[in-house]
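Asker: Annotated domain 'bHLH' per Swiss-Prot: 11-65, in sequence order, evidence recorded as sequence analysis. The domain 'PAS 1' annotation in Swiss-Prot covers 86-153 and rests on sequence analysis. The annotation domain 'PAS 2' is assigned in Swiss-Prot to 222-292. As annotated by Swiss-Prot, domain 'PAC' applies to 296-340. Among the mutagenesis results in Swiss-Prot, Pro621 to Gly has the note: Loss of egl-9-mediated hydroxylation resulting in the loss of interaction with vhl-1. Normal susceptibility to P.aeruginosa killing. The residue drawn here is the original one.
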Amino acid sequence: MEDNRKRNMERRRETSRHAARDRRSKESDIFDDLKMCVPIVEEGTVTHLDRIALLRVAATICRLRKTAGNVLENNLDNEITNEVWTEDTIAECLDGFVMIVDSDSSILYVTESVAMYLGLTQTDLTGRALRDFLHPSDYDEFDKQSKMLHKPRGEDTDTTGINMVLRMKTVISPRGRCLNLKSALYKSVSFLVHSKVSTGGHVSFMQGITIPAGQGTTNANASAMTKYTESPMGAFTTRHTCDMRITFVSDKFNYILKSELKTLMGTSFYELVHPADMMIVSKSMKELFAKGHIRTPYYRLIAANDTLAWIQTEATTITHTTKGQKGQYVICVHYVLGIQGAEESLVVCTDSMPAGMQVDIKKEVDDTRDYIGRQPEIVECVDFTPLIEPEDPFDTVIEPVVGGEEPVKQADMGARKNSYDDVLQWLFRDQPSSPPPARYRSADRFRTTEPSNFGSALASPDFMDSSSRTSRPKTSYGRRAQSQGSRTTGSSSTSASATLPHSANYSPLAEGISQCGLNSPPSIKSGQVVYGDARSMGRSCDPSDSSRRFSALSPSDTLNVSSTRGINPVIGSNDVFSTMPFADSIAIAERIDSSPTLTSGEPILCDDLQWEEPDLSCLAPFVDTYDMMQMDEGLPPELQALYDLPDFTPAVPQAPAARPVHIDRSPPAKRMHQSGPSDLDFMYTQHYQPFQQDETYWQGQQQQNEQQPSSYSPFPMLS
């Protein structure tokens, strides 16, 4: 008996196991069939699906067909087979995601793209309550706003909907880490909510727009928007304080609103908003400071020429800490839909033109009238022209004395100033309507009248070529002359009827150089020059005569200073080393009463005045850093040796300091005796011991000059 009972129990257990196995197999087949019927569980975002979630999704699909059946299009038999308008392509082009929520806040449907923005899949949201994924304070606002949209059947519903910002849970951190649903973060999502009446109640259609998940923090995304939204796609960036005063405006803002004539810095952003859209913008700004991020509905900004710009703004609040104090500002990215006239924006909405928008998108303001008749203008952006030109010791001009009166300083208002005194005089003048200094470099602005030679006048005080600085090409300065060979020209006498025009700018440097008596080298025979500028030499000096020479003035003549007033100095265009007569310095010293040694009543014998030759080694051609060229093997030995010196740095040339030989060393018969001691005599008495044998020295000096070779080198330190 006992054995039969055990045998029956084993048979029953085996039968029960087979029944349970068969039951589980049938349940699995049923769930497999149900899974095949539910469309959303076959998406790629579904990683794991339990049977409870499958039943929840299946029940939600059945509820969706019942509740939203009359508000959704069910007849898909006549669907156009064009792949461009399929459901998949439209969902991919959609910005954000779409949810369908029942009146009891149950999520009936959500698009697959929700996983990109919140990290939650369709199966995680479908069939569950929206309350579980919203911030508690935001759900109360959503419930209140959705009830305002619910209207009885037969009444006209609001086709535009309402905009609100709701904070939803996200399971992806800003750095891309996956989180648990219990430790999820809240993220601001801008929703556009529509409500429709269904058989089972009201159904809400919600479109959510936000930043994709795992793309960084809100501050980082706002900074990225500031940098990368300056594109020609109709978007521009502004930055505001907490009271919406503009602190930064992009260039696109001036292009769209045509506000380049009026600065917008410091003005309120509300001044640009159309009065009819002020309530929309103010409500969006309140939500911005409460939730940190918004996307406004479409509104209008007042533009120039009686036009309106349709704008949609995405704003973000940025919190920063500066010097221990927390601050906050707003970054707005404005997307421009188009520009239309003020009267056109008041047109009643129709089916062909929804929301009162213009038909022609991105219509620009016609600004052709602003550019008719204007010629192209080339603006120098690299070469900056200073306000005053650098003082060149080679281009000095002495103002002529006309009619025994002092010349009047009349600087050309359109010319560039040659000294800081002229600049200060121009800045503090009593004529505010006078034109400012010239903007571009032009030789015509500095040229007055072509200088003419005066045969019987005094010699030119210029040390180098006395032609106008602007008459020489700028590009040849500081570069080696390309032409080789002798550059000698004969002396020429000019007519005495020509007059020199007034110099517009009086140079104190020229006065100082003329007083110092900067002389011409007495040992020049040929015009061979190894300087950078290809300028011809002046008169050739006889090596046998080392005396001081004057152009157009014989050595045996005497010059009375009192009779030189009113005579114009000659500025020869071919003089390179033109002499600087002592008479010019006397005339200037008499005019300004600054000559310490000479008086105006003495005649001067100037054929045998001895002057010490200045050191011309400092007059090597100046080479700018940008004009440096590779030295070739064809350079003269002097230049090649000069550029081979170690630590050679080009520098701006300076005028050599000419020093006259002490007056006691000149021949006794031709000394200029003063009536009393002067400052110059005192200086040479303290620092210079004259030779005692003056007669013997001058006799030997004359013989030595006759025997010395007639070659001259501008670099005495290398010769």
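Yeah, the Cβs are placed from backbone N, Cα and C, and that goes for glycine too.
The shown structure was predicted, so the numbers you read here are calculated from the model rather than taken from an experiment.
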Asker: If you run through the domain 'bHLH' (11-65) with DSSP, how many residues end up as helix, strand and coil?
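Answerer: Per DSSP, the residues of the domain 'bHLH' (11-65) fall into 45 helix, 0 strand, 10 coil.
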Asker: Take every residue in the domain 'PAC' (296-340), average their pLDDT values, and give the whole-number result.
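Answerer: Mean pLDDT for the domain 'PAC' (296-340): 82.
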Asker: Count up the helix, strand and coil residues in the domain 'PAC' (296-340) according to DSSP, in that order.
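Answerer: The breakdown for the domain 'PAC' (296-340) reads 0 helix, 36 strand, 9 coil.
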Asker: Where DSSP helix means H, G or I and strand means E or B, what are the helix, strand and coil counts for the domain 'PAS 1' (86-153)?
Answerer: 34 helix, 12 strand, 22 coil
